[in-house]
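Structure record follows, encoded as structure tokens.
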Amino acid sequence: MELYTALLAVTILCLTSTMGVSGDCSTNISPKQGLDKAKYFSGKWYVTHFLDKDPQVTDQYCSSFTPRESDGTVKEALYHYNANKKTSFYNIGEGKLESSGLQYTAKYKTVDKKKAVLKEADEKNSYTLTVLEADDSSALVHICLREGSKDLGDLYTVLTHQKDAEPSAKVKSAVTQAGLQLSQFVGTKDLGCQYDDQFTSL
């Protein structure tokens, strides 16, 4: 079974990488109602903090991604950097936005930095991303990873539009409201992150 990265995820948050979780996803996760979707589907996001609820490996990852939505279809360009091995990998994802709010289930192709497809999406693997909070500068998202009909566990990520920026007071409050503490999260600021901003510019 493939293990899943802790950084998507942005999302992210790639179904072909090496950081994973196992166990059922939380069943009481729903998108925050009334959120302006433009707050999330605008600009580039950097994962500054992540919480893997059941980690299996110790490699640390950096990630950035750009989500866009048009007529209910979400498309994302994701970049991941393994801070331990100094390696990069790239994905293009696509999914459908749920009618209930800022929540979508996506599948991903593995591509190179020029976006040429290296591996088509595995139809049995997906993740559902739920936006718990978002404002002009930062966001909190929950991700449920799946292989077929089996949940592989919960992943929370804090996103900001600026590299190494702290989340807003509103997003910090959302972390607390989710029953979590930001101190539980792994911060990416000191990992020596590298990014490919050209790739993530849709």
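Placed from the backbone N, Cα and C atoms, the Cβ positions cover glycine too.
Positions annotated as heme binding site by Swiss-Prot, on the basis of experimental evidence: H80. As a published mutagenesis entry, K44 to A appears in Swiss-Prot alongside the note: Slightly reduces anticoagulant activity. One mutagenesis experiment named in Swiss-Prot is V47 to E, and its note says Reverses orientation of heme cofactor. Annotation of the mutagenesis experiment K115 to A in Swiss-Prot: Reduces anticoagulant activity. According to Swiss-Prot, the mutagenesis experiment V117 to A carries this note: Reduces anticoagulant activity.
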Candidate with sparsest Cβ neighbourhood (10 Å radius) among K44, H80, K115, the listed recorded positions: K115
Integer Cα-Cα distance in angstrom, H80 (heme binding site) to V47 (mutagenesis position): 10
Greatest C-beta neighbour count within 10 angstroms, which of the mutagenesis positions V47, V117: V47
Integer Å distance between the CA atoms belonging to V47 (mutagenesis position) and V117 (mutagenesis position): 24
Rounded inter-Cα distance in Å - V47 (mutagenesis position), K115 (mutagenesis position): 21
